[in-house]
Amino acid sequence: MATAEMEKTTTFDEAEKVKLNANEADDEVEEGEIVEETDDTTSYLSKEIATKHPLEHSWTFWFDNPVAKSKQAAWGSSLRNVYTFSTVEDFWGAYNNIHHPSKLVVGADLHCFKHKIEPKWEDPVCANGGTWKMSFSKGKSDTSWLYTLLAMIGHQFDHEDEICGAVVSVRGKGEKISLWTKNAANETAQVSIGKQWKQFLDYSDSVGFIFHDDAKRLDRNAKNRYTV
């Protein structure tokens, strides 16, 4: 599904607005009287439900609470499942009600992964993968985060099956967006994903790809295996 189409799609919130407007247009009623929905309102709402646009996959938003992280011994134990969506309309409903990166507190991580894939190195789907990573000045990642989400859920990558999900990490000096993939050793697929991601975001700086295995062994000393 093209990004432009997704941006133009009516959200489910608008159906509720139509319902409210229809009721307001009715003649004035006595206090306590029940106002029945008109046929037009019911028909509109039915059409809205029937015309939702399904996505290729279901996706889940996860949130890693920085306060909880400081109190937990095990990495990932502070991860919380926020919301799972499977249609364009439900994505916008969730996105519009979740803080954008610039509004998150320092230390927070917001993830969006294919449903049933947890944003952890230990997840079986992620175990042999790696990450592409982009850096942004403080408060400047909102648009790139949205475009990353649209590219993922809109099936825009040629090697879409390689995509696990993405995470935006808010830190004191700025924000980072990481794109997680399945098979780090598949250089052709990873390089293609990295190049397309830069193109979707119109990102001019170089971006690097780190294997999860390297990150686990070497931590901050892990080096990029691929660069685009």
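Using N, Cα and C of the backbone, Cβ positions are placed for all residues, glycine too.
None of the noted substitutions appears here; every position holds its original residue.
Taken from Swiss-Prot, the feature mRNA binding site covers 71-76, Lys103, 121-122, 171-176, 216-220. Taking the Cβ of Arg171 (mRNA binding site) as reference, residues of its chain lying under 8 Å away and at least six apart in sequence are, in sequence order, Val106, Gly107.
Record note (Swiss-Prot) on the natural variant Ala15 to Val: In allele pvr2(17), haplotype R1.
What Swiss-Prot says about the natural variant Ala68 to Glu is this: In strain: PI195301, allele pvr2(8).
Here the residue is the original one, but Swiss-Prot notes a natural variant at this spot, Ala73 to Thr: In allele pvr2(20).
Recorded in Swiss-Prot as a natural variant, Leu79 to Arg carries the remark: In strain: Yolo Y and CDP06433; alleles pvr1-1 and pvr2(1). In strain: Florida VR2; Dempsey; CDP06188 and Chay Angolano; alleles pvr1-2 and pvr2(2). In strain: Serrano Vera Cruz; allele pvr2(7). In allele pvr2(19). Of all the Cβ atoms in the protein chains shown, 19 others lie within 10 Å of the Cβ of Leu79 (variant position). Leu79 (variant position) carries a strand DSSP state (E or B).
Taking all protein chains in view, 14 other C-beta atoms sit within 10 angstroms of the C-beta of Glu160 (variant position). DSSP assigns Glu160 (variant position) to a helix. The natural variant Glu160 to Gly is recorded by Swiss-Prot, whose note states: In allele pvr2(18), haplotype J1.
Taking Cβ-Cβ distances under 8 Å and a sequence gap of 6 or more within the same chain, the neighbours of Asp213 (variant position) are Asn128, Ala184. Asp213 (variant position) falls within a helix when secondary structure is assigned with DSSP. Swiss-Prot lists Asp213 to His among its natural variants, and the accompanying note reads: In allele pvr2(11), haplotype H1.
Close to Asp219 (variant position) in the fold, though at least 6 residues off in sequence, lies no residue with a CB less than 8 Å from its CB. Under the heading of natural variants, Swiss-Prot lists Asp219 to Asn and annotates it as follows: In strain: SC81, allele pvr2(5). In allele pvr2(18), haplotype J1.
Here the residue is the original one, while Swiss-Prot reports the natural variant Asn221 to Ser with the comment In haplotype Sh. In the three-state DSSP scheme, Asn221 (variant position) falls into the helix class.
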Within 10 Å of the Cβ of Lys216 (mRNA binding site), how many other Cβ atoms can be counted across all chains shown?
12
Euclidean distance between Cα atoms of Glu160 (variant position) and Lys216 (mRNA binding site), Å:
25
Measuring Cα to Cα, how many Å separate Glu160 (variant position) from Asn221 (variant position)?
29
